[in-house]
Amino acid sequence: MKCPVCHQGEMVSGIKDIPYTFRGRKTVLKGIHGLYCVHCEESIMNKEESDAFMAQVKAFRASVNAETVAPEFIVKVRKKLSLTQKEASEIFGGGVNAFSRYEKGNAQPHPSTIKLLRVLDKHPELLNEIR
């Protein structure tokens, strides 16, 4: 079968590891079955192959999303804890202007900071334990 994209190469059944990037994070999706063009490397997958591919994509995206947080959430938790941006930066680290950058969406906190913010959102009384 000729490639439907480049019309030059033949489509050959194979298994490949596919590089994948989401929100600046990179991974390699392992063992992706499909038909691959020997010329342009385009791929065609049947439903089963596509479902397996998408399962890996969704799992990676979920792991990346678990490490990121919306700026609005950071503002909400900081205010819930009655902290200024400066106080929050002193407690959680990241530099003197860290929370300003996080709340504007210009930077993401370290994953450990995100986890701690999530815990404090549910249990604000624990703030005194980390001060």
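Positions of Cβ are set from backbone N, Cα and C atoms, glycine also.
As annotated by Swiss-Prot, Zn(2+) binding site applies to CYS3, CYS6, CYS37, CYS40. Under 8 Å, Cβ to Cβ, and six or more positions away along its own chain, CYS37 (Zn(2+) binding site) finds CYS3, VAL5, CYS6, GLY9, GLU10, MET11, VAL12, SER43.
Mean pLDDT, taken over the domain 'HTH cro/C1-type' (74-127), works out to 95 on the 0 to 100 scale. Taken from Swiss-Prot, the feature domain 'HTH cro/C1-type' covers 74-127, and the record attributes it to sequence analysis.
As a published mutagenesis entry, ARG61 to Ala or Asp appears in Swiss-Prot alongside the note: Decreases DNA-binding, decreases thermostability of MqsR-MqsA complex. DSSP classifies ARG61 (mutagenesis position) as helix under the three-state reduction.
One mutagenesis experiment named in Swiss-Prot is ASN97 to Ala, and its note says 50-fold reduction in DNA-binding. In sequence order, GLN85, SER89 are the residues near ASN97 (mutagenesis position), counting only same-chain partners six or more apart with C-beta under 8 A.
Cβ neighbour count for ARG101 (mutagenesis position): 17 (other Cβ atoms within 10 Å of its Cβ, all protein chains included). Under its mutagenesis annotations, Swiss-Prot gives ARG101 to Ala the following note: 10-fold reduction in DNA-binding.
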Coarse DSSP state, helix versus strand versus coil, of ARG101 (mutagenesis position): helix
Site with most surrounding Cβ atoms, counting all protein chains shown within 10 Å, from the binding-site residues CYS3, CYS40: CYS3
Shell of the Zn(2+) site beyond CYS3, CYS6, CYS37, CYS40, same chain only (C-beta within 8 angstroms of their C-beta centre): PRO4, VAL5, HIS7, GLN8, GLY9, MET11, VAL38, HIS39, GLU41, GLU42
